[in-house]
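Colleague: My structure is below; once you've seen it, I'll send some questions.
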Amino acid sequence: MTNIRKTHPLIKIVNDSFIDLPTPSNISAWWNFGSLLGICLALQILTGLFLAMHYTSDTATAFSSVTHICRDVNYGWVLRYLHANGASMFFICLYLHVGRGLYYGSYLFKETWNMGVILLFAVMATAFMGYVLPWGQMSFWGATVITNLLSAIPYVGTDLVEWIWGGFSVDKATLTRFFAFHFLLPFIISALVMVHLLFLHETGSNNPTGIPSNMDMIPFHPYYTIKDILGLFTMILVLLSLVLFSPDMLGDPDNYTPANPLSTPPHIKPEWYFLFAYAILRSIPNKLGGVLALVLSILILVIIPFLHTSKQRSMTFRPLSQCLFWLLTADLLTLTWIGGQPVEHPYVIIGQLASILYFLIIIVIMPLVGLVENHLLKW
């Protein structure tokens, strides 16, 4: 008799996706982050669900409801900090996952890659709206500043901003709708993740060499399930260390002050995982130009498959491209640092140079280096 996991209509889908899935035999730990992202998403939905049971999306009570969760709800503080720091873990895994895709040429699976870019935008939108919900100073002013960027859109900008706000400023209507969307989006993300996986399983996984591995596949279970569990334990260790020892390390102290529309914080800045994009936004003195640069800093990922000039897929055997990749990584870390600094000399000029370098590496230098490497190898 054939095993039920291979015949049952529903279990068969799980089997083909996680158990009998043919996987390249040489994929490294960099391929762990997909499963970790799935676990992060599940954790965020679960902790978010329990937090939503006690949270109130009203400007008068939102801040105190979060305080109530931390003080009066059984293990509410664990839920709150797991959710807040879980978002940080989510973005760490996301950026490493995207970095892996860039390094090993996984972006040549165009459907999977583009789906991933859509997912990145969706997760960023969700995280932004979630940051507004505690209704602290940085929540309020972050929401005001970022939504106000849409007013840079010619002709319809101002109307669009007021439509999103539900009034003439960030207020009760804004908070309520942000809570509604913050609750809804993770479920949409879950559906998009399934499409992402569907596209991936059409082609099969890439591997560190970038060479097709159809002749050397092994089943996902037990070889990679055990490897994923190691990654999971490592992530849980880091997350619990954050939650239990320094839960506020990645947050902003200003968010422990209730939102006050009459008092602007000295330095308005988003959570750490948006600082690189925020630095790019601030480095352009023109409002519309800044908004375009902000969107393009992420949207640029869509054109990367079309800028691939090398005859080799992966960077494993391309030392020049490797140097550029790590230069890009250092550049992004520099932008992240600059995004958290005040707008004054020398931070402004450093941010502008780092922003120019970011776009220059991706659009110009990397494709040229790919051609140079082809020439050096006489291809």
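Positions of Cβ are set from backbone N, Cα and C atoms, glycine also.
None of the substitutions listed is reflected here, since the structure keeps the original residues.
Copied straight from Swiss-Prot:
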{"type": "VARIANT", "residues": "Thr23 to Ala", "note": "In strain: Isolate Macedonia"}
{"type": "BINDING", "residues": "His83, His182", "note": "heme b b562 binding site"}
{"type": "BINDING", "residues": "His97, His196", "note": "heme b b566 binding site"}
{"type": "VARIANT", "residues": "Val156 to Ile", "note": "In strain: Isolate Macedonia"}
{"type": "BINDING", "residues": "His201", "note": "ubiquinone binding site"}
{"type": "VARIANT", "residues": "Met215 to Ala", "note": "In strain: Isolate Macedonia"}
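Locate each feature and note its surroundings.
Modeller: According to DSSP, Thr23 (variant position) is assigned to a strand segment.
Around His182 (heme b b562 binding site), a 10 Å sphere centred on its CB holds 21 further CB atoms from the protein chains shown. In this structure, His182 (heme b b562 binding site) is part of a helix by DSSP.
All protein chains shown were included, and the count of other CB atoms within 10 Å of the CB of His196 (heme b b566 binding site) stands at 21.
The Cβ of Val156 (variant position) has no same-chain neighbour under 8 Å that is 6 or more residues away in sequence.
In three-state terms derived from DSSP, His201 (ubiquinone binding site) belongs to a helical segment. The Cβ of His201 (ubiquinone binding site) has Asp16, Ser17, Leu21 as same-chain neighbours under 8 Å, each 6 or more residues away in sequence.
DSSP assigns Met215 (variant position) to coil, not to a helix or a strand. Counting every protein chain shown, the Cβ of Met215 (variant position) has 5 other Cβ atoms within 10 Å.
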Colleague: By CA-CA distance, flag whichever of Thr23, His83, His182, Met215 among the recorded positions is nearest to His196 (heme b b566 binding site).
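Modeller: Comparing Cα positions, the closest of these recorded positions turns out to be Thr23.
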Colleague: Return only the integer: C-alpha distance in Å from His83 (heme b b562 binding site) to Thr23 (variant position).
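Modeller: That comes out at 32 Å between the alpha carbons.
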Colleague: Could you measure between His97 (heme b b566 binding site) and Met215 (variant position) for me? Cα positions, answer in whole angstrom.
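Modeller: His97 (heme b b566 binding site) and Met215 (variant position) have their Cα atoms 25 Å apart.
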Colleague: What is the interatomic distance between the Cα atoms of Met215 (variant position) and His182 (heme b b562 binding site), given in whole Å?
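Modeller: About 44 Å separate the Cα atoms of these two residues.
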Colleague: Near Thr23 (variant position), which residues of its chain come within a Cβ-Cβ distance under 8 Å, counting only those 6 or more away in sequence?
Modeller: Gly204, Ser205, Met217, Ile218, Pro219, Phe220, Tyr223, Tyr224
